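Swiss-Prot has this to say about the protein:
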type: MUTAGEN; residues: Glu68 to Arg; note: Abolishes interaction with PYM1 leading to increase EJC association with spliced mRNAs; when associated with R-72; K-73 and R-117
type: MUTAGEN; residues: Glu72 to Arg; note: Abolishes interaction with PYM1 leading to increase EJC association with spliced mRNAs; when associated with R-68; K-73 and R-117
type: MUTAGEN; residues: Asp73 to Lys; note: Abolishes interaction with PYM1 leading to increase EJC association with spliced mRNAs; when associated with R-68; R-72 and R-117
type: MUTAGEN; residues: Glu117 to Arg; note: Abolishes interaction with PYM1 leading to increase EJC association with spliced mRNAs; when associated with R-68; R-72 and K-73
type: MUTAGEN; residues: Leu136 to Arg; note: Complete loss of nonsense-mediated decay activity
Amino acid sequence: MESDFYLRYYVGHKGKFGHEFLEFEFRPDGKLRYANNSNYKNDVMIRKEAYVHKSVMEELKRIIDDSEITKEDDALWPPPDRVGRQELEIVIGDEHISFTTSKIGSLIDVNQSKDPEGLRVFYYLVQDLKCLVFSLIGLHFKIKPI
């Protein structure tokens, strides 16, 4: 059933170049929406939309299932701060989870947190998701997403 899956990821901050962010979402019908806003050197916002095949959606679900992110809780994760924020929302089957934390610079930040095991799951899942999305956008539109 296609209506049992949704994913949205956001990472951003407000700084001297304004509101800079990366956001993408996969909708139940297979629509991938992507936005990348950087005002550095007067860059313009990149917005792209495309539909992905059912097999891509199935692979996305597999990546999420394998990560076991649905077993995690962000209560002990660093809260968003002046450096930035990350948000991950997933609906998969009858589960609806939402995480909010600060930007993570490296595994050092993960290891120094109050919940390194849980934050590590989040960190690696986000890396996998970004890699997949950048590949899909790059292949579909022949652009460099970052």
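The backbone N, Cα and C atoms fix where each Cβ goes, and this holds for glycine too.
Nothing has been swapped: the model has the original residues at all the noted spots.
Overlay of Swiss-Prot annotations on the structure.
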| residue | record | CB count, 10 Å |
| --- | --- | --- |
| Glu68 | mutagenesis position | 11 |
| Glu72 | mutagenesis position | 19 |
| Asp73 | mutagenesis position | 10 |
| Glu117 | mutagenesis position | 9 |
| Leu136 | mutagenesis position | 19 |
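DSSP assigns Asp73 (mutagenesis position) to coil in the three-state reduction, placing it in neither a helix nor a strand. For the pair formed by Asp73 (mutagenesis position) and Glu117 (mutagenesis position), distance between Cα atoms is given as 11 Å, rounded to the nearest Å.
Closest by Cα distance to Leu136 (mutagenesis position), from the mutagenesis positions Glu68, Glu72, Glu117, is Glu68.
Across the structure, Glu68 (mutagenesis position) and Glu117 (mutagenesis position) place their CA atoms 12 angstrom apart. When the alpha carbons of Glu72 (mutagenesis position) and Glu117 (mutagenesis position) are compared, the span between them is 9 angstrom. Under DSSP, Leu136 (mutagenesis position) is assigned to a helix (H, G or I) in the three-state scheme.
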